[in-house]
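Here's the structure we're looking at; comments come further down.
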Amino acid sequence: MRILFVGPPLYGLLYPVLSLAQAFRVNGHEVLIASGGQFAQKAAEAGLVVFDAAPGLDSEAGYRHHEAQRKKSNIGTQMGNFSFFSEEMADHLVEFAGHWRPDLIIYPPLGVIGPLIAAKYDIPVVMQTVGFGHTPWHIRGVTRSLTDAYRRHNVGATPRDMAWIDVTPPSMSILENDGEPIIPMQYVPYNGGAVWEPWWERRPDRKRLLVSLGTVKPMVDGLDLIAWVMDSASEVDAEIILHISANARSDLRSLPSNVRLVDWIPMGVFLNGADGFIHHGGAGNTLTALHAGIPQIVFGQGADRPVNARVVAERGCGIIPGDVGLSSNMINAFLNNRSLRKASEEVAAEMAAQPCPGEVAKSLITMVQKG
């Protein structure tokens, strides 16, 4: 069968669908990822065929502009009229899908061009979650930003999804929908690849702590959340790996000797065997840490991050710093908290027992064949 994946051109929306896409390919199906701009190449680097539905798009600049306008408008965490680049992808992708004719479309919650194409060509469509905070209301809100595209392409209404795929751990899932079948799937992190380097080997006599604000938040909000790294990281009894993209370092000052600054690393590799992870609360970071059984400190500010932080804290897998921020004493205590480690390892075991992407791919093919 031909499987079309919608991969919106942002890391947090594209990368989570690539593991399932690879599973379909390994199972012998023809897979195509639809993305845009530089993210078309990012998907191709995963060994997949890609259609660039928005050539030349600078989605990161577009997202920064949207966030700046949202803050000026004082609309809080509401989406506003923002399609997460489905509008920019719509015309090219509708035309392409018309002659490529996929048998199944899979989209993440904000890849709302997927249902439009499904409705136009009467193709089964499935939504794959990428985190905890997805609701039908949320998807409908983003879909409203495609009103003009629905009109341009003579599509009257969104179709009903054949199923939803839930990638969250069973004991933490809060997913609710309008009655579509929910298929559980093990979250298998995809963070890109890299060539092994000697410094990846951790010292056996020292703890390892990862710190990241993800790919979007530093560009939009700066580095205030991790000012403690510059001010007092030397008082933390650990080797600290600080992940900040090269384009988001303008506020960075000198760093203590126990901090290693990196641009891009395969996060799943570094979390295996780490002692803790401090991050902004993005769904990818949250689920990758849960998959590895690593305790977390989650800031949880903006977008879906408060939801991610809350479920981590309620399950006992991490803590939320609150308004007081972080101190070296708090971080040292966190690194030695055995109850956080125990709960995190329990969740990792839950996730390992869930159906893997290959099994889910086979189940979806069966559903399509049965009609």
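Quick reminder: no glycine exception, Cβ is built from N, Cα and C everywhere.
Recorded in Swiss-Prot as a mutagenesis result, GLU67 to Ala carries the remark: Converts 29% of Ent to MGE.
Listed in sequence order, the residues of the same chain lying 6 or more apart from TRP264 (mutagenesis position) and placing their CB within less than 8 Å of its CB are GLY192, ALA194, HIS243, SER245. Following the DSSP three-state reduction, the secondary structure of TRP264 (mutagenesis position) is coil. According to Swiss-Prot, the mutagenesis experiment TRP264 to Leu carries this note: Convert 55% of Ent to MGE (45%) and DGE (10%).
DSSP classifies ASP304 (mutagenesis position) as coil under the three-state reduction. Among the sequence features in Swiss-Prot, the mutagenesis site ASP304 to Asn is noted as follows: Loss of activity.
For ASP304 (mutagenesis position), the number of other Cβ atoms no farther than 10 Å from its own Cβ, over all displayed protein chains, is 21.
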